[in-house]
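Per Swiss-Prot, the feature heme binding site maps to Cys454. The annotation that Swiss-Prot gives for the mutagenesis experiment Gly54 to Glu, Lys, Arg, Val or Trp reads: Leads to resistance to azole compounds. According to Swiss-Prot, the mutagenesis experiment Leu98 to His carries the annotation: Leads to resistance to azole compounds; when associated with a 34 bp tandem duplication in the promoter. For the mutagenesis experiment Met220 to Ile, Lys, Thr or Val, the note given by Swiss-Prot reads: Leads to resistance to azole compounds.
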Amino acid sequence: MVPMLWLTAYMAVAVLTAILLNVVYQLFFRLWNRTEPPMVFHWVPYLGSTISYGIDPYKFFFACREKYGDIFTFILLGQKTTVYLGVQGNEFILNGKLKDVNAEEVYSPLTTPVFGSDVVYDCPNSKLMEQKKFIKYGLTQSALESHVPLIEKEVLDYLRDSPNFQGSSGRVDISAAMAEITIFTAARALQGQEVRSKLTAEFADLYHDLDKGFTPINFMLPWAPLPHNKKRDAAHARMRSIYVDIITQRRLDGEKDSQKSDMIWNLMNCTYKNGQQVPDKEIAHMMITLLMAGQHSSSSISAWIMLRLASQPKVLEELYQEQLANLGPAGPDGSLPPLQYKDLDKLPFHQHVIRETLRIHSSIHSIMRKVKSPLPVPGTPYMIPPGRVLLASPGVTALSDEHFPNAGCWDPHRWENQATKEQENDKVVDYGYGAVSKGTSSPYLPFGAGRHRCIGEKFAYVNLGVILATIVRHLRLFNVDGKKGVPETDYSSLFSGPMKPSIIGWEKRSKNTSK
């Protein structure tokens, strides 16, 4: 008993000593070190500000910004992480040179077990740029035009067949429903009918298990034998085998005319600059990446859109009236005609709703890079040392009143007078997968910027636009049980989204579109 008491006492003294030394170090660090950004004060070494950051990143960022300014450093699970907020911070980090900053070292431990080896962050950046160029095949203008009827059909089939929407009215967990809809639309549009037909209950379970690999703990312990990691690895192996089987069978049979326009066929015929044909394993891994990338942000944002419309039914009716006015009735029953790509340009308020939701509810709150060489911060005395992690948060500028008055208010009408395009004088650069705008001069960067800017931005707008327009013309949405507003944000995953379950009410419209 006595030894145990002594051990407890020693441990308590050790902890208190560590805390005291940590506080003393921070005080002297501020006095002596003028070449590094200020350190966010914290009591517990190693843990640092991890908890407050993890609970609500934006609340943490804004509180630190008020106290320390746009540039500060905090401890994230023992790692010194320097945050640089604002438009200049976005430019500094997201457009950093390859020799200075590196994304692969930050994200590879998390993404490689999910996406697979030799793709995305598990390969040299030059190879990733080639892979992005291959993938852009499915994101051309003609491809996007062909996606519209496919996406619309998937949404209509879901509204007709899903148990969530049987009868004339009911309730639905809209986060779960939009996750299902967006995996169907992403698979059908980006991957083809052959892959879409394999989205059975088994495939959905595999996707779910694979998605669990993006839990924050996997930044630190990606290969730990935890239950969710075992399921992740099994799901990846099974999903890869599904794609490899498709590829193998196609090589035996030869491509059919109906397949010659899909992504798998495209990748099967791609060759790297060094003359190597893309291996089947890498094709499978790129297809897994494409499916998850095409679904993740669309799932979260589409759920937020529906939740916002349910909380403000008047906005939903504005959208409906826009379709009636600009697309016009067609058949004898007054039903609206099937959507076409050109129709999306006739629905500006639909685009405003999407943009405003992306502004407030971006699914990625932090973008990180690893510093590779001493990095001076222009206009400051600061020098960021190698090994430090840099963190940009474009969502902070999007939520700042200086750029968007009353920024915390969801108001799609603000975009009627708000410039939506990047500044005309913004530089255009080719990182190896086609010319893109650097983009960082804008306070609105829902798809990132620089060499790692999302290449699926146009597809995302098309996908979200068609999903939104289709649901608006078929359903009314509303909050239930007297609830006001929308749910809180769940930051427990790498991709934030609404707290689950997110229950709203729905009611089917009359076949006559005037009712």
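Heads up, the Cβ atoms here are built off N, Cα and C, so glycines get one too.
Just the original residues are modelled here, none of the noted substitutions.
Annotated features taken from Swiss-Prot, shown on the structure.
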{"residue": "Gly54", "record": "mutagenesis position", "Cβ neighbours (10 Å)": "14"}
{"residue": "Leu98", "record": "mutagenesis position", "Cβ neighbours (10 Å)": "13"}
{"residue": "Met220", "record": "mutagenesis position", "Cβ neighbours (10 Å)": "13"}
{"residue": "Cys454", "record": "heme binding site", "Cβ neighbours (10 Å)": "17"}
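Ranked by CA distance from the residue listed as 'heme binding site', the mutagenesis positions Gly54, Leu98, Met220 have Leu98 at the top as the closest. Annotated pair Gly54 (mutagenesis position) and Met220 (mutagenesis position), C-alpha to C-alpha distance, rounded: 14 Å. A helical conformation is recorded for Gly54 (mutagenesis position) in the three-state DSSP classification. The two recorded residues Leu98 (mutagenesis position) and Met220 (mutagenesis position) have their Cα atoms spaced 24 Å from each other.
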